[in-house]
Amino acid sequence: VNWKKILGKIIKVVK
């Protein structure tokens with residue numbers, strides 16, 4: 001699982 005990709009998507013959604 002690519003946590004960096006998931007975190008990036010979450011950060012994009014949060015921002």
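Every residue, even glycine, has its Cβ placed from backbone N, Cα and C.
Recorded in Swiss-Prot as a mutagenesis result, VAL1 to Lys or Asn carries the remark: Reduced cytotoxicity. Close to VAL1 (mutagenesis position) in the fold, though at least 6 residues off in sequence, lies no residue with a CB less than 8 Å from its CB.
Listed in sequence order, the same-chain residues six or more apart from GLY8 (mutagenesis position) with CB atoms under 8 A from its CB number zero; the list is none. Quoted from Swiss-Prot for the published mutagenesis GLY8 to Pro: Reduced antimicrobial activity except against E.coli. Almost complete loss of cytotoxicity.
Experimental mutagenesis is annotated in Swiss-Prot for GLY8 to Ala, with the remark: Slightly increased activity against S.aureus and B.subtilis, reduced activity against P.aeruginosa. Shows hemolytic activity. Slightly increased cytotoxicity.
According to Swiss-Prot, the experimentally introduced change GLY8 to Lys is described as follows: Slightly increased activity against E.coli, reduced activity against S.aureus and P.aeruginosa. Shows hemolytic activity. Slightly decreased cytotoxicity.
Sequence-distant contacts (6 or more apart, same chain, Cβ under 8 Å) of ILE11 (mutagenesis position) do not exist in this structure. Recorded in Swiss-Prot as a mutagenesis result, ILE11 to Lys carries the remark: Strongly reduced cytotoxicity.
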